[in-house]
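S.K.: Please read through the structure below; I'll follow up with questions.
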Amino acid sequence: MASNAARVVATAKDFDKVGLGIIGYYLQLYAVELILSEEDRSQEMTALATELLDTIEAFKKEIGGESEAEDSDKSLHVMNTLIHDQEKAKIYMLNFTMSLYNEKLKQLKDGPWDVMLKRSLWCCIDLFSCILHLWKENISETSTNSLQKRIKYCKIYLSKLAKGEIGSSDEKTLDYADFADDSEEIKDEDVDHQTSDLENNNNDKVEGLAPKDQTTSYEPVDEVPEFIDDADSVNEEEQTVDKNEDAITKDEQQVVKKEVDLTRPSAPSEPAAAEHKSYTKDELTKIMDRASKIEQIQKLAKYAISALNYEDLPTAKDELTKALDLLNSI
């Protein structure tokens, strides 16, 4: 779980760097909930969650304040809308993630089969998992199954890439036709329908932010892009997921080690979109406030012990009094 959260944080920072702060915003929210759902989280991860909450609040205030200015850019108004309108935010995240996923399917066929392809597939896994977690109450069962299926496909592709089964001149290359499913429509009809309804029923459309690719910003995507599904020989492929877990784990460790040095990666677990409890903003604040107070109490106790070592009784008494006051406030 810790390695998953660390990877999500690294991905969020990448999106911030390329001007897609709203994607990073929701990935950070997802990372906080991943960390808080871990009962045995380390102090480092607790501190990371606190830092993320501060970053999230600062981003909301910055966007909210700038969007209210008379000469503010239209994109700021859009981002402010995406922060406060969860239905529009869900559609935007779905639209972006499916665009990225579809682009990576084409790259799996044509190449290059480089480290960025692997990183992008992990990015798709994190984005799909984020959507399932943050909006699980507002996503149909059909869409949920569809997104979970694509997470499995991404893991299968990562395993094949790690073992050299895709893009290697000495091994069997990917036959793109193997993953075309004639039984399904090319487009994801459920999400396409949601997007159309949203645009028809709201005068203030969500536009101007959906990128054509991961590195460009503020280009509109009018509809969910064409989606090439991958379901021929699904049973055979899905049975290989568990067998290929070691190869996937090794690949993830290489990616996380390059991106962030927060914790040692462990074998990735299945995205827990429906397993984690969702917290309200007030609940998150209370949890982090309690953790912060406990950490402060520990520091004050250390100061008191240090003062006692030097027989500085007044300072020791003062520090212990502060610690006791904080303890009583919990």
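Even glycines carry a Cβ here, placed using N, Cα and C.
Annotation of the published mutagenesis Trp122 to Ala in Swiss-Prot: Abolishes interaction with VSP60 and DID2; the original residue is retained in the structure shown. Here Swiss-Prot notes a mutagenesis experiment, Lys302 to Ala, with the remark: Abolishes interaction with VSP4. Under its mutagenesis annotations, Swiss-Prot gives Tyr303 to Ala the following note: Abolishes interaction with VSP4, no effect on dimerization. Here the residue is the original one, while Swiss-Prot reports the published mutagenesis Glu311 to Ala with the comment Abolishes interaction with VSP4 and dimerization. Swiss-Prot documents Leu327 to Glu as a published mutagenesis change and attaches the note Abolishes dimerization.
Please situate the listed features within the shown structure.
M.R.: According to its DSSP assignment, Trp122 (mutagenesis position) is helical.
Taken residue by residue with DSSP, Lys302 (mutagenesis position) is part of a helix. Around the Cβ of Lys302 (mutagenesis position), the same chain contributes no residue under 8 angstroms that is 6 or more positions distant in sequence.
The Cβ of Tyr303 (mutagenesis position) lies under 8 Å from the Cβ of Thr315, Glu319, each of which sits 6+ residues away along the same chain.
In the three-state DSSP scheme, Glu311 (mutagenesis position) falls into the coil class. Sequence-distant contacts of Glu311 (mutagenesis position), defined by Cβ-Cβ distance under 8 angstroms and a gap of at least six in the same chain, do not exist.
Sequence-distant neighbours of Leu327 (mutagenesis position): residues of the same chain at least 6 apart with a C-beta under 8 Å from its C-beta are Ile297. Under the three-state DSSP scheme, Leu327 (mutagenesis position) falls in the helix class.
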